[in-house]
Amino acid sequence: MSYDYHQNWGRDGGPRSSGGGYGGGPAGGHGGNRGSGGGGGGGGGGRGGRGRHPGHLKGREIGMWYAKKQGQKNKEAERQERAVVHMDERREEQIVQLLNSVQAKNDKESEAQISWFAPEDHGYGTEVSTKNTPCSENKLDIQEKKLINQEKKMFRIRNRSYIDRDSEYLLQENEPDGTLDQKLLEDLQKKKNDLRYIEMQHFREKLPSYGMQKELVNLIDNHQVTVISGETGCGKTTQVTQFILDNYIERGKGSACRIVCTQPRRISAISVAERVAAERAESCGSGNSTGYQIRLQSRLPRKQGSILYCTTGIILQWLQSDPYLSSVSHIVLDEIHERNLQSDVLMTVVKDLLNFRSDLKVILMSATLNAEKFSEYFGNCPMIHIPGFTFPVVEYLLEDVIEKIRYVPEQKEHRSQFKRGFMQGHVNRQEKEEKEAIYKERWPDYVRELRRRYSASTVDVIEMMEDDKVDLNLIVALIRYIVLEEEDGAILVFLPGWDNISTLHDLLMSQVMFKSDKFLIIPLHSLMPTVNQTQVFKRTPPGVRKIVIATNIAETSITIDDVVYVIDGGKIKETHFDTQNNISTMSAEWVSKANAKQRKGRAGRVQPGHCYHLYNGLRASLLDDYQLPEILRTPLEELCLQIKILRLGGIAYFLSRLMDPPSNEAVLLSIRHLMELNALDKQEELTPLGVHLARLPVEPHIGKMILFGALFCCLDPVLTIAASLSFKDPFVIPLGKEKIADARRKELAKDTRSDHLTVVNAFEGWEEARRRGFRYEKDYCWEYFLSSNTLQMLHNMKGQFAEHLLGAGFVSSRNPKDPESNINSDNEKIIKAVICAGLYPKVAKIRLNLGKKRKMVKVYTKTDGLVAVHPKSVNVEQTDFHYNWLIYHLKMRTSSIYLYDCTEVSPYCLLFFGGDISIQKDNDQETIAVDEWIVFQSPARIAHLVKELRKELDILLQEKIESPHPVDWNDTKSRDCAVLSAIIDLIKTQEKATPRNFPPRFQDGYYS
């Protein structure tokens, strides 16, 4: 219930609701609640006494009667469980005085204020009604002036003089320089006498691409866009850029050449740049010809006559500062067949850019299978193919493997052949359904064909096996066969995820054979400690066989030279976004033909190899050519903001021009979410908040959390949380030590009931250990199962975020630990409130279920009903919560719907940083609700005070976003300081103050 007041605030003179004024009644009164749901035990008529159903009901009606009665019980239980929002008399009087003091100022301003949290009621397009109002022309003039002022503010925000550190290299001029041209030519000629260069030249000459150098250079010179396709190992990534640069230098035009080559992964950008530098007998970066730039890390080449390898995101960042990429002569988009979201967007941007940069050369490099599609997208531009350089690889399908090793599964019962088939997980795609129908239709004919070519026992096993599961026992049997019957060589096993990798590792280690020092078994996954994974690149001593168990990271991101045998499990973990239910899903999908080809190629790098595909021939014939492009299976909010900050036009229009446009439903859902976040106005233009969020290199909700961390002066811990959510948390899980790792994580959690604060505690403990020296840092990471590399990355990201905030004016120092930005960093509840401000409306309700044996907690969301906290969370076994609400970062459906990264939050967190507030009465219970479903008990006068204080917060936050500057906490008489202090005080003192539980401290040789 809203209230338009014209009187002073006070305990007896406050706004009155339909239920009366503020005069009497205790702040948390419950009188009469229990009576409302009692009585009526036999009120159903007939023989319904003692809670039994009426006698005239039959069959389904009886069930419905009991269901209705249970629903009433649940509703009443929920009423009784509601937390009470209260404040003591002293704070109530202080807030009344505060609201009175700002009343006069607010009366002079328009009442059409913008709420960050309830854009349905207020927005940038809100109009003040002028009908039947005296002096309406004057009001219209005022509104026009406000709109003009708004445009001026937007101009200032957009054009604030701040250049991201990652963009500095691009903005260096690239003018032709005759003196430099001559020097570059002389340096290249000298290199040809350098023994290191000569040695590398011998290697380069063996690559298939080297023999096509003239043809490639001529094609690029004579066309604005060229598509180059080639197999793995042909040399296209390392050689084409060098061909272009050397051609320019030899023609005396070296200073005019500045090549930028994009890579889909950080590791690729670094490794390729270092390889090219080595081939040119140079060190990487240091002002030489070749360098790299990835987020927060770079070794930059010289300004002109150079090659820069960078991640795709770096170029998208550059476009904010220079939309024409005016200093770049050649842009090479590599690995475009992977179809990640950023590369798809960049292709469309570059396609538009060609209309303004006739001098820009664009080279698209892809695997062979779909080069034609890219050529068509760029107006049928010319294509050229470079043959691969791999040894022959013998391929086997599932039926071949079973016949070869005579495998018999443990389970003898006949399987349900078509239980799920192509419809893995919950991915509801029409193509998958169609392929499932085809598979089912063709299966009988395929079995008859198998019986003509394979033994009866093999066909029986094929029919017996579960088609939708990876048979790990089969993989163990196949590895044993290779070890005992085949020649030496490393074995690479592809599995979809951590659970499969862990289980296979355990199965192997349970056998005496694999426990010996004749085997080196290496799991390869992002959750594994990096130090263990470095062994994967080292060749083993004679007599030792290496077995690598990996996800699809080993398809393209890394090369293991000594692999001879590849076991393709046939599955890949893929994330999709269900627009109808607004939920991400992750499931094990069948690999595509492109995946299978990449996996096969891993076996033939240094000698002839073998590839075992663990799916049958019918399945192989129906595999998709490629994985679904990322743009079609991911939320689009961050991309929508990028489109607007780059001024690429209307969101839906731009996205419709991509090679594979996302669905209208996905686009509209993302736009709606951004409007709810108040990042876009009703005309789909960026709001001041939207501009700031678009410039932060994170997802919008995390960006909002960062801004609130600055405004509420708890910057350092909030930046740690933001970095972790946008990159990954620093925890690792060594195989066999999962339970110990979980215990250590809960130890770091202390009593916070927060995954987010657990990461903060881990990070702060690492910082303290690092200050003491390398040995202490190493011991700390070892004891708490932390990755020092990830922690260092989080540290670097925090510095980048602070740079953004300084450039935008939100803080006065680029140091995340600046005391002025961390006044409230030692209070857990303020940090939780800021987490809530960023992640809302990702809220779940906790309900305690008192079972006969032990307490249990059930968790519900508004849209999904019953969900589960992810097993990795510190809250997974928690039953003693202070409050009934969790805020979470990610909701994903796998085997169940899981909440990832969750934190317990208090009522005041949700009231001040949640959605729209309403004041209601539920029977005899006075309530205050957030978005109508998060309901608390509250006396009416307290509810009105909270609602009015929230309005003041919304006004203040909007002013801070439009004109960013740090809060002056010393100016206690200012409105900003008074409003924020009052809210902080309420959050800090609800129930009882909760001091931060700090990370383990090093004492007497131990962390405690």
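Keep in mind that glycine also has a Cβ here, set from the backbone N, Cα and C atoms.
No substitution from the list is modelled in this structure, which keeps its original residues.
The number of other Cβ atoms within 10 Å of the Cβ belonging to GLY55 (mutagenesis position), over all protein chains shown, comes to 11. Among the mutagenesis entries in Swiss-Prot is GLY55 to Leu, noted as: Inhibits G4-DNA-binding; when associated with L-59 and L-63.
According to Swiss-Prot, the mutagenesis experiment GLY59 to Pro carries the following note: Greatly reduces G4-RNA-binding; when associated with P-63. In this chain, none of the residues that are 6 or more apart from GLY59 (mutagenesis position) has a CB less than 8 Å from its CB. GLY59 (mutagenesis position) carries neither a helix nor a strand DSSP state and counts as coil.
Counting Cβ atoms from all protein chains shown, GLY63 (mutagenesis position) has 11 others lying within 10 Å of its own Cβ. In Swiss-Prot, a published mutagenesis experiment is listed as GLY63 to Leu, annotated Inhibits G4-DNA-binding; when associated with L-55 and L-59.
Less than 8 angstroms from the CB of TYR66 (mutagenesis position) sit HIS53, each of them six or more residues away in the same chain. Swiss-Prot gives this note for the published mutagenesis TYR66 to Ala: Does not inhibit G4-DNA-binding; when associated with A-65.
Positions annotated as domain 'Helicase ATP-binding' by Swiss-Prot, on the basis of sequence analysis: 217-387.
Less than 8 angstroms from the CB of GLY233 (ATP binding site) sit GLY388, PHE389, THR390, GLY601, ARG605, each of them six or more residues away in the same chain. The annotation ATP binding site is assigned in Swiss-Prot to GLY233, CYS234, GLY235, LYS236, THR237, THR238, SER557, ARG602, ALA603, GLY604, ARG605.
Positions annotated as Mg(2+) binding site by Swiss-Prot, on the basis of similarity to another entry: GLU335, HIS337. GLU335 (Mg(2+) binding site) has a Cβ environment of 20 other Cβ atoms inside 10 Å.
Marked as domain 'Helicase C-terminal' by Swiss-Prot on the basis of sequence analysis: 477-647.
Here the binding-site residues are HIS337, ARG605; the one with the fewest Cβ atoms within 10 Å of its Cβ is ARG605. Taking the Cα atom of each, GLY55 (mutagenesis position) and GLY63 (mutagenesis position) are about 13 angstrom apart. Checked against GLY63 (mutagenesis position), the binding-site residues GLY235, THR237, GLU335, ALA603 differ in C-alpha distance, with GLU335 being the nearest. On the backbone, the CA of ALA603 (ATP binding site) and the CA of GLU335 (Mg(2+) binding site) stand 20 Å apart.
DSSP gives ALA603 (ATP binding site) a coil state; it is part of no helix or strand.
In this structure, the CA atom of GLU335 (Mg(2+) binding site) is 9 Å away from the CA atom of THR237 (ATP binding site).
Neighbour count (other Cβ atoms within 10 Å of the Cβ, all protein chains): 20 for GLY235 (ATP binding site). Between the CA atoms of THR237 (ATP binding site) and HIS337 (Mg(2+) binding site) there is a gap of 14 Å.
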